Amino acid sequence: MTIMRKTHPLMKMVNHAFIDLPTPANISGWWNFGSLLGLCLIIQIASGLFLAMHYTPDTLTAFSSVAHICRDVNYGWLIRYMHANGASLFFICLYLHIGRGIYYGSYXYLETWNIGIILLFLTMATAFMGYVLPWGQMSFWGATVITNLLSAIPYIGTDLVEWIWGGFSVDKATLNRFFAFHFILPFIIAAMAMVHLLFLHETGSNNPLGIPSDCDKIPFHPYYTTKDFLGIVLLLAFFFTMVLFFPDLLGDPDNYSPANPLNTPPHIKPEWYFLFAYAILRSIPNKLGGVIALIMSILVLALLPHIQTSKQRSLMFRPISQFLFWLLVADVLVLTWIGGQPVEPPFIIIGQIASLLYFTIILALMPIAGIIENKMLKW
C-alpha cells in the first residue's frame, strides 16, 4: 500500500513542498530565512487578528483603544508588543533573505525573484499602514508626509492624494481605509508567498557554490526540517527577549502622544526599517526626483538578473564582488543612520554621497567587477 502522504490530494502538496522535496546537501544557515519569514507572517496575522478584536479605527478613539488593549485586555500588552516588534523582526529577516539572494546569485531564478520584490513592496505597504493605526503623533505626521509624496506625480498628483485621504487631509476616512487595507494585505502576502514557493520548487533551491546540485540532493525532511526548527527556536528566543525586556527599543517616543494636527513633531521619520529609503528620498532636493529615487531604491533589485556579467553565479569565489557587496551593506547601514538624523550639515552631504554610492555599486561597479573577474579566470 502506498503511503498516504503520497496519494492524498492535500497531503501530496505538503509532501512535495516540505517532506520529499529534493534539496541541495550543502545549503547553509542563510537558507533558513524563508521559513523564518513564514513564521513571522504567522505571528503577525495571529497577533493582528486579536488586536483587531479590540481596536477601533476612529480618529477619536483609536489612540485610547490601543491604550485600552495594553491596560485592560488580558495579555493585551503582550499581543501589542508582539505585533509591533514582530514587524521589526519581519524586516530583519526580509533584508537578510534579500542579502542572501544577492550574495549567492539567487536572482537568476527570475519568477521567484520578481515575486519576492512584489512581496517586499506589499510588506512595506502593510507596515506603513499599520504604523498609522495607533494614531499617535508620528502615525499622523508620517501618514501625512508619505501620502503627500504622491502629489509629486504630474497632473493627477493632487487629486490622487485627496482620493487616498478621502478628504482634504489625513482624517477619519484615511484611518478607516488604512485599517481595512492593513487587515487584508497580510492574507494577500500569504497567497503570494505560496506562489513564490511554487516557482522556487519549479527550479529547486540554489546553493552557496552557485552550481547545479542535481547530482547531490537530500530529502527536505528530516534534514532541513530539523535545521529550520533550530532557526525557529533561536528566532523566538531573540524575539521574546525583545518583546519582554526591550519592547520600545525600536519604537518612537513621539507615538506615545496622541495625534495633533496643530503640532508638528521636531523630526518626522518612519520606522527604522524604512530609514534607508527615506534617506535616499531626502537626498534629492527635487520632490518628483526624490520619489523616483525612493521607488528605484527597491525596484533596482529587479535589474540585478539583467546586469549580471560574471560567469559565476555566487560571490563565493569572487573577491572584488564580495568587497562591493559588503560595501553595499555598510552603505545601507549608513543610509539607515542618516534617515534618522535631522536635515542639516553634515548629514545632508553624507546622505547624498551614500545614496549615490548605493546606486553606483549596484548599477555600475558590480557589473564592472564581474567583467574583471571573468578576465581573471583566464590569467
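Note that Cβ sites are derived from N, Cα and C of the backbone, with glycine treated the same way.
What Swiss-Prot lists as heme b b562 binding site is His83, His182. Counting only same-chain residues six or more apart in sequence, the Cβ atoms lying under 8 angstroms from the Cβ of His182 (heme b b562 binding site) belong to Gly48, Thr126, Met129, Gly130, Leu133.
The heme b b566 binding site annotation in Swiss-Prot covers His97, His196. Annotation note: His97 (heme b b566 binding site) sits in a helical segment as assigned by DSSP. Around the Cβ of His97 (heme b b566 binding site), a 10 Å sphere holds 20 further Cβ atoms from the protein chains shown.
If you look up Swiss-Prot, you'll see His201 marked as ubiquinone binding site, on the strength of similarity to another entry. Other Cβ atoms within 10 Å of the Cβ of His201 (ubiquinone binding site), summed over all protein chains shown, number 14.
Counting every protein chain shown, the number of other Cβ atoms lying within 10 Å of the Cβ of Ile42 (variant position) is 13. Quoted from Swiss-Prot for the published natural variant Ile42 to Val: In strain: Isolate LVT 2035.
In the three-state DSSP reading, Ala67 (variant position) counts as helix. Remark: Ala67 (variant position) has no non-local neighbours by Cβ distance under 8 Å and separation of at least 6 in sequence. Among the natural variants in Swiss-Prot, Ala67 to Thr has the note: In strain: Isolate LVT 2035. The residue drawn here is the original one.
Under its natural variant annotations, Swiss-Prot gives Met82 to Ile the following note: In strain: Isolate LVT 2035. The Cβ of Met82 (variant position) lies under 8 Å from the Cβ of Ile43, Ser47, Phe239, Val243, each of these being in the same chain and 6 or more residues away along the sequence.
Applying an 8 A CB threshold to same-chain residues 6+ apart, the list for His83 (heme b b562 binding site) reads Gln44, Ser47, Gly48, Leu51. Ile42 (variant position) sits 16 Å from His196 (heme b b566 binding site), taking the Cα positions as reference.
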